[in-house]
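Structure first, commentary second.
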Amino acid sequence: MAGKSSLFKVILLGDGGVGKSSLMNRYVTNKFDTQLFHTIGVEFLNKDLEVDGHFVTMQIWDTAGQERFRSLRTPFYRGSDCCLLTFSVDDSQSFQNLSNWKKEFIYYADVKEPESFPFVILGNKIDISERQVSTEEAQAWCRDNGDYPYFETSAKDATNVAAAFEEAVRRVLATEDRSDHLIQTDTVNLHRKPKPSSSCC
């Protein structure tokens, strides 16, 4: 890949069994493994891509969703550029737990400005016909909790998987653009010669 590449850390959070590992593997390797076991602690994979002319290396972190693994996963939240909150559309409890996952991430990642941090919401397993969470419910949650982008995905058949991760990159880039603008307005030019000053002795 030509050109300078930025490294973005993206973390997948959500209940155990919602398909976080499958989503990561589908996106990075374009494979789906029906025998995938629950993650213990954390795992990550890298993916090089170009989004809107920006070359990016996305470091995707997959975390264990079970409560007993909390102490293993939370140290890895820091330094994340984007968080993909994930639930399964056939599991209403995993949807109800999104708020808890968001709070846990904000606390352990030490997010300074939660209202502007880029979250993307994924409703996974739309290939399953019996759903417990409607599209409208999920969209309403996203509107009420920060106007987050929402994608209904299937790691099994790859529906919207690439689109969701690419949107995560766009959100990070937009956040960086805002930060750069703020920084540029307050920078000090170290190369500018100081104005001569007069003093009386």
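Glycine is treated like the rest: Cβ placed from N, Cα and C.
If you look for the noted substitutions, you won't find them, since the model keeps the original residues.
The feature GTP binding site is assigned by Swiss-Prot to 17-22, Thr34, 38-39, Gly65, 124-125, Asp127, 155-156, with experimental evidence given as support. Look at Gly17 (GTP binding site): DSSP puts it in coil.
Over all protein chains present, the Cβ of Ser22 (GDP binding site) has 22 other Cβ atoms lying within 10 Å. Per Swiss-Prot, GDP binding site is recorded for Gly17, Gly19, Lys20, Ser21, Ser22, Asn124, Lys125, Asp127, Ala155, Lys156, and the stated evidence type is experimental evidence.
The annotation Mg(2+) binding site is assigned in Swiss-Prot to Ser21, Thr39, Asp62. DSSP assigns Asp62 (Mg(2+) binding site) to a strand.
Here Swiss-Prot notes a mutagenesis experiment, Ile40 to Leu, with the remark: Loss of interaction with HPS4; when associated with L-66.
Where Swiss-Prot documents Ile40 to Arg as a mutagenesis experiment, the accompanying text is: Loss of interaction with NDE1 and the dynein complex. Loss of localization to intracellular membrane vesicles.
Per Swiss-Prot, mutagenesis Glu43 to Ala is noted as: Decreased interaction with NDE1. For Glu43 (mutagenesis position), the number of other Cβ atoms no farther than 10 Å from its own Cβ, over all displayed protein chains, is 16. Under the three-state DSSP scheme, Glu43 (mutagenesis position) falls in the strand class.
Its Cβ taken as reference, Phe44 (mutagenesis position) is surrounded by 17 other Cβ atoms within 10 Å in the chains shown. Under its mutagenesis annotations, Swiss-Prot gives Phe44 to Leu the following note: Loss of interaction with HPS4; when associated with L-66.
What Swiss-Prot says about the mutagenesis result for Phe44 to Asp is this: Loss of interaction with NDE1 and the dynein complex. Loss of localization to intracellular membrane vesicles.
A sphere of 10 angstroms centred on the C-beta of Asn46 (mutagenesis position) encloses 10 other C-beta atoms. Experimental mutagenesis is annotated in Swiss-Prot for Asn46 to Ala, Ile, Ser, Thr or Val, with the remark: Loss of interaction with NDE1.
Using a 10 Å radius centred on the Cβ of Trp61 (mutagenesis position) and all shown protein chains, the other Cβ atoms total 22. Quoting Swiss-Prot on the mutagenesis of Trp61 to Leu: Loss of interaction with HPS4; when associated with L-66.
Recorded in Swiss-Prot as a mutagenesis result, Trp61 to Asp carries the remark: Loss of interaction with NDE1. No change in localization to intracellular membrane vesicles.
Under its mutagenesis entries, Swiss-Prot includes Gln66 to Leu with the note: Loss of interaction with HPS4; when associated with L-40 or L-44 or L-61.
Cβ neighbour count for Leu72 (mutagenesis position): 15 (other Cβ atoms within 10 Å of its Cβ, all protein chains included). Here the residue is the original one, but Swiss-Prot notes a mutagenesis experiment at this spot, Leu72 to Asp: Loss of interaction with NDE1 and the dynein complex. Loss of localization to intracellular membrane vesicles.
Classification of Asn124 (GTP binding site) by DSSP places it within a strand.
Among the listed binding-site residues, namely Gly17, Gly19, the Cβ with the most fellow Cβ atoms inside 10 Å is that of Gly19. Residues listed for GDP, Gly17, Gly19, Lys20, Ser21, Ser22, Asn124, Lys125, Asp127, Ala155, Lys156, cover a largest CA to CA span of 16 Å.
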